[in-house]
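Peer 1: Before anything else, here's the structure in question.
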Amino acid sequence: MPSPRRSMEGRPLGVSASSSSSSPGSPAHGGGGGGSRFEFQSLLSSRATAVDPTCARLRASESPVHRRGSFPLAAAGPSQSPAPPLPEEDRMDLNPSFLGIALRSLLAIDLWLSKKLGVCAGESSSWGSVRPLMKLLEISGHGIPWLLGTLYCLCRSDSWAGREVLMNLLFALLLDLLLVALIKGLVRRRRPAHNQMDMFVTLSVDKYSFPSGHATRAALMSRFILNHLVLAIPLRVLVVLWAFVLGLSRVMLGRHNVTDVAFGFFLGYMQYSIVDYCWLSPHNAPVLFLLWSQR
């Protein structure tokens, strides 16, 4: 049988009023038979003081310590200063730019393709028997034969129109040598590893490969000849074919990478635009033509 309900003082709720008649109006009992009311208020106050776990969690989440993301025990300790940032050179670039990735990929493809096309790089290569012919083609695009040939023709020319064309051809060759030497000295890209340094009459900057001087000269001379010499169509095709094969031979001999030759063609094409814009004539350079005619 259930136990009788007891009050806050431990007495049964059903005791007679005579047992507490010694203090009928006592405040402890609420006075005047209000014992049940006191017991009801006591139960309410005890329930109100109880801790609700849900409310406790909400209050903890709203506390400033929890909002800062640190534990309450750690917040009670001494504050720690943040770690100093790493130096700029020690940081790892985890987000490389698209341009950097594209350039690295292009460089890898360039080196791989140049090595595959270097079939005449040595006598023991797959096309080593064609190497002497490629070296002869190399001489046809060298700067010294072109300079000597232009000077000889300029000295032998007896017409003003011929001298004008040859004077500008000499200007184009000197401009080509100057620009190629300047870019090679600035870029300083080494020649391919499979190249043999047995080239014809090299200078100090010829140990660098970017850009290809033979490619720039081939593009410049072919465009110059096609614009200032009246040639039949087969000869015009032969000039273009010579320029293309000369550039290809630079890769087959292992002298240059593919990008060296490609940029050389572009540079030579643009060099002729400079020469055509600064075209020398007896009208804009009379002193130069007068001095040359007196020789």
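Glycine is treated like the rest: Cβ placed from N, Cα and C.
Taken from Swiss-Prot, the feature active site, proton donors covers H214. The active site, nucleophile annotation in Swiss-Prot covers H256. According to Swiss-Prot, the mutagenesis experiment K184 to R carries this note: Loss of polyisoprenoid diphosphate phosphatase activity. For the mutagenesis of S212 to T, Swiss-Prot gives this note: Loss of polyisoprenoid diphosphate phosphatase activity. The structure shown keeps the original residue. According to Swiss-Prot, the experimentally introduced change H256 to A is described as follows: Loss of polyisoprenoid diphosphate phosphatase activity.
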Peer 1: When the Cα of H256 (mutagenesis position) is compared with the Cα of each of the recorded positions K184, S212, H214, which one is closest?
Peer 2: S212
Peer 1: Return the count of C-beta atoms lying within 10 angstroms of the C-beta of S212 (mutagenesis position), excluding that atom itself.
Peer 2: 30
Peer 1: Run through the Cβ atoms and count how many others sit within 10 Å of the one on H256 (mutagenesis position).
Peer 2: 29
Peer 1: Starting from the Cβ of K184 (mutagenesis position), draw a 10 Å sphere and report how many other Cβ atoms land inside it.
Peer 2: 22
Peer 1: Please list residues from the chain of the residue listed as 'active site, proton donors' whose Cβ is under 8 angstroms from its Cβ, counting only those at least six apart in sequence.
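Peer 2: Looking at Cβ-Cβ distances below 8 Å from the residue listed as 'active site, proton donors', excluding near sequence neighbours, one finds E138, G141, H142, L246, G247, R250, R255, G264.
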Peer 1: Give me the Cα-Cα distance between S212 (mutagenesis position) and K184 (mutagenesis position), rounded to a whole Å.
Peer 2: 9
